[in-house]
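Peer 1: Take this structure, written in structure tokens, and hold onto it; I'll ask about it next.
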Amino acid sequence: MKQIAFIGLGHMGAPMATNLLKAGYLLNVFDLVQSAVDGLVAAGASAARSARDAVQGADVVISMLPASQHVEGLYLDDDGLLAHIAPGTLVLECSTIAPTSARKIHAAARERGLAMLDAPVSGGTAGAAAGTLTFMVGGDAEALEKARPLFEAMGRNIFHAGPDGAGQVAKVCNNQLLAVLMIGTAEAMALGVANGLEAKVLAEIMRRSSGGNWALEVYNPWPGVMENAPASRDYSGGFMAQLMAKDLGLAQEAAQASASSTPMGSLALSLYRLLLKQGYAERDFSVVQKLFDPTQGQ
């Protein structure tokens with residue numbers, strides 16, 4: 001049975017690690033938050049004293065951290081993990097980071113004889129808990145096949161996006177589109193209600209018409225339209241607005257690097273930055289509804 005080092009047990013990492021335990025894998029886990037470690041230990045994992053300790057004897061290293069600087073620090077610092085992971089180890093980096101950062105870590109890992117994949121995920125905390133995540137994978141196809149059983153223990157859809165960094169490119173493209181669709185849905189909902197339509201009726205009309213999209217299907221931003229959506233619990237839980245702003249920033253970095261025109265992505269980033277200034281950083285990203293009707297969700 002493979003020994004897995006899992007580093008980063010936040011809202012996404014913890015349920016992903018739990019599903020690996022359920023699949024029978026042996027886990028050595030580390031997080032800076034002790035309560036997160038304790039929860040995994042209670043589920044059957046072993047606790048490491050440090051990230052460096054976690055990777056000792058590991059066949060696979062999985063990391064799930066907040067941002068590029070954390071991931072680069074973990075692997076590339078003077079005493080970073082790449083200096084302590086045994087050659088031949090498979091490294092799965094599942095955080096959402098800049099494609100340039102992913103490529104930098106890929107190159108450093110390859111120099112040390114490590115097989116690495118950038119494998120950001122989509123599906124949110126619910127998908128992480130249910131084991132239905134989508135993995136967007138960048139890197140060597142042979143390494144992906146070795147990692148496939150692990151991905152299948154945590155997710156439902158596994159896509160090989162392309163070479164080093166391609167998983168991260170796919171992720172920022174997806175999340176930019178998600179933000180634009182959510183903003184458009186929120187704007188349309190506010191317009192219709194302001195002109196006398198009942199919110200649930202309007203939502204159903206649009207859902208079944210050419211404007212239909214994921215937000216209208218399962219994540220409507222108008223409170224009360226969908227009982228289980230974050231909008232109906234004061235925008236708590238879900239995918240925080242500050243994380244969407246981070247991902248939109250990564251998309252803009254990629255756009256600048258490739259001289260791509262992304263006016264909608266740029267506007268979306270401006271709107272989410274405005275939400276952060278208004279104090280909604282830790283609310284679900286569907287809280288963008290408040291920019292179009294500030295009375296909603298109060």
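Placement of Cβ uses the backbone N, Cα and C atoms for every residue, glycine included.
Checked Swiss-Prot, it gives:
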- 2-31, 65-66, Thr96, Lys246: NAD(+) binding site (BINDING)
- Thr96 to Ala: Almost abolished activity (MUTAGEN)
- Ser122 to Ala: Strongly reduced activity (MUTAGEN)
- Lys171 to Ala: Strongly reduced activity (MUTAGEN)
- Lys171: active site (ACT_SITE)
- Asn175 to Ala: Strongly reduced activity (MUTAGEN)
- Trp214 to Ala: Almost abolished activity (MUTAGEN)
- Lys246 to Ala: Almost abolished activity (MUTAGEN)
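Situate these features within the shown structure.
Peer 2: Counting every protein chain shown, 26 other Cβ atoms lie within 10 Å of the Cβ of Met12 (NAD(+) binding site). DSSP assigns Met12 (NAD(+) binding site) to coil, not to a helix or a strand.
Sequence-distant contacts of Thr96 (mutagenesis position), defined by Cβ-Cβ distance under 8 angstroms and a gap of at least six in the same chain, are Pro120, Gln168, Lys171, Val172, Asn175, Lys246, Asp247, Leu250.
Under a cutoff of 8 A between CB atoms, and with a sequence separation of 6+ in the same chain, the neighbours of Ser122 (mutagenesis position) are Leu133, Thr134, Met136, Lys171, Asn174, Asn175.
When other Cβ atoms within 10 Å of the Cβ of Lys171 (mutagenesis position) are tallied across all protein chains shown, the result is 28.
According to DSSP, Lys171 (mutagenesis position) is assigned to a helical segment.
DSSP assigns Trp214 (mutagenesis position) to a helical segment in the three-state reduction. Neighbour count (other Cβ atoms within 10 Å of the Cβ, all protein chains): 12 for Trp214 (mutagenesis position).
Lys246 (mutagenesis position) carries a helical DSSP state (H, G or I).
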Peer 1: Please report the distance from the Cα of Lys2 (NAD(+) binding site) to the Cα of Trp214 (mutagenesis position), rounded to the nearest angstrom.
Peer 2: 37
Peer 1: DSSP three-state call for Leu27 (NAD(+) binding site): helix, strand or coil?
Peer 2: strand
Peer 1: Measure from the Cβ of Lys246 (mutagenesis position) and count the other Cβ atoms within 10 Å, all protein chains considered.
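Peer 2: By my count, 19.
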Peer 1: Non-local Cβ contacts of Ile7 (NAD(+) binding site) (under 8 Å, 6 or more apart, same chain)?
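Peer 2: For Ile7 (NAD(+) binding site), the qualifying residues are Gly13, Val29, Phe30, Asp31, Ala51, Ala54, Val61, Ile62, Ser63, Met64, Leu65, Leu74.
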